[in-house]
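Asks: Quick paste of what Swiss-Prot says about this protein:
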{"type": "VARIANT", "residues": "Ala12 to Val", "note": "In some liver tumors"}
{"type": "VARIANT", "residues": "His18 to Pro", "note": "In strain: 020, BALB/c, BALB/cJ, C3H/21BG, C3H/HeJ, CBA/J, MA/M4J and PL/J"}
{"type": "VARIANT", "residues": "Gly27 to Glu", "note": "In some liver tumors"}
{"type": "VARIANT", "residues": "Val51 to Ile", "note": "In strain: BALB/c and BALB/cJ"}
{"type": "MUTAGEN", "residues": "Cys64 to Gly or Arg", "note": "No effect on activity"}
{"type": "VARIANT", "residues": "Pro73 to Leu", "note": "In some liver tumors"}
{"type": "VARIANT", "residues": "Val74 to Met", "note": "In plasmacytoma cell lines"}
{"type": "VARIANT", "residues": "His75 to Tyr", "note": "In plasmacytoma cell lines"}
{"type": "MUTAGEN", "residues": "Asp76 to Asn", "note": "Loss of activity"}
{"type": "VARIANT", "residues": "His90 to Gln", "note": "In strain: BALB/cJ, C57BL/6J and MOLF/Ei"}
{"type": "VARIANT", "residues": "His90 to Arg", "note": "In plasmacytoma cell lines"}
{"type": "VARIANT", "residues": "Cys127 to Ser", "note": "In strain: BALB/cJ, C57BL/6J and MOLF/Ei"}
Amino acid sequence: MESAADRLARAAAQGRVHDVRALLEAGVSPNAPNSFGRTPIQVMMMGNVHVAALLLNYGADSNCEDPTTFSRPVHDAAREGFLDTLVVLHGSGARLDVRDAWGRLPLDLAQERGHQDIVRYLRSAGCSLCSAGWSLCTAGNVAQTDGHSFSSSTPRALELRGQSQEQS
């Protein structure tokens with residue numbers, strides 16, 4: 001027999017708002033992991049902002065981390081281009097400054113996929129590419145962040161910039 005946590009995760013993954021609401025109202029925890037160890041907010045249909053809002057209103061952890069990839073729901077929303085869901089997650093306390101297992105921020109993922117609306121939102125929320133340190137930055141990221149394009153002189157400029165920041 002399928003557990004309540006599995007039913008809630010499946011309903012969230014399929015974007016079935018009515019079923020998600022019914023299960024939450026019946027007392028199923030929005031943070032209970034399914035049989036694969038994932039919570040409903042981790043497996044929800046990212047494009048259904050109503051499911052996200054409902055789970056969050058019932059106390060889902062907007063910062064839950066995937067134990068394998070270290071990604072969080074904001075990484076998924078940014079990568080897949082779901083601005084409305086990202087806004088709801090952020091409004092519920094989701095951190096935008098966390099990196100996944102490959103060192104990528106949600107902003108990096110949105111930039112890689114060309115989701116400029118998400119890039120604009122994340123920048124307006126105070127995010128910047130490579131905000132956690134130079135070791136994980138690419139030269140192109142830093143050049144773009146500063147409003148420049150990448151050129152053959154960029155690596156030397158980055159080296160000098162990094163040295164001046166270390167001395168500060």
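Quick reminder: no glycine exception, Cβ is built from N, Cα and C everywhere.
Substitutions noted, but not modelled.
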Asks: If you count other Cβ atoms within 10 Å of each one's Cβ, which of the variant positions Ala12, Val51, Val74, Cys127 has the most?
Replies: Ala12
Asks: Check the variant positions Gly27, Pro73 for other C-beta atoms within 10 angstroms of each C-beta and report the one with the most.
Replies: Pro73
Asks: In whole Å, how far is His18 (variant position) from Asp76 (mutagenesis position) when you measure between their Cα atoms?
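Replies: Asp76 (mutagenesis position) and His18 (variant position) have their Cα atoms 23 Å apart.
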Asks: When a 10 Å sphere is centred on the Cβ of His75 (variant position), how many other Cβ atoms does it contain?
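Replies: There are 25 of them.
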Asks: At a 10 Å cut-off from the C-beta of His18 (variant position), count the other C-beta atoms across all protein chains.
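Replies: If we count other Cβ atoms within 10 Å of His18 (variant position), we arrive at 8.
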Asks: Starting from the Cα of Cys64 (mutagenesis position), work out which of the variant positions (Ala12, His18, Gly27, Pro73, His90) are within 10 Å.
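Replies: Qualifying among Ala12, His18, Gly27, Pro73, His90: Pro73.
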Asks: His75 (variant position): which of the variant positions His18, Gly27, Val51, His90, Cys127 is the nearest Cα neighbour?
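Replies: Nearest candidate: His90.
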Asks: Given Ala12 (variant position) and Val74 (variant position), what distance in Å do their CA atoms have, once rounded to a whole number?
Replies: 16
Asks: Compared by Cα position, which of the variant positions His18, Gly27, Pro73, Val74, Cys127 is the closest one to Val51 (variant position)?
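Replies: That would be His18, nearest by Cα distance.
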Asks: Including all protein chains displayed, how many Cβ atoms other than that of Asp76 (mutagenesis position) lie within 10 Å of its Cβ?
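Replies: Summing over all protein chains shown, Asp76 (mutagenesis position) has 23 other Cβ atoms within 10 Å.
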Asks: Enumerate same-chain residues with a sequence separation of six or more from His90 (variant position) and a Cβ-Cβ distance below 8 A; give 'none' if the list is empty.
Replies: Val74, Leu96, Ala125
Asks: Quick one: pull the CA-CA distance for Cys127 (variant position) versus His18 (variant position), whole Å only.
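Replies: Cα-Cα, rounded: 35 Å.
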Asks: Quick check for the class: what is the C-alpha distance, in angstrom and rounded, between His18 (variant position) and Gly27 (variant position)?
Replies: 15
Asks: Including all protein chains shown, what's the count of other C-beta atoms within 10 A of the C-beta of Cys64 (mutagenesis position)?
Replies: 17
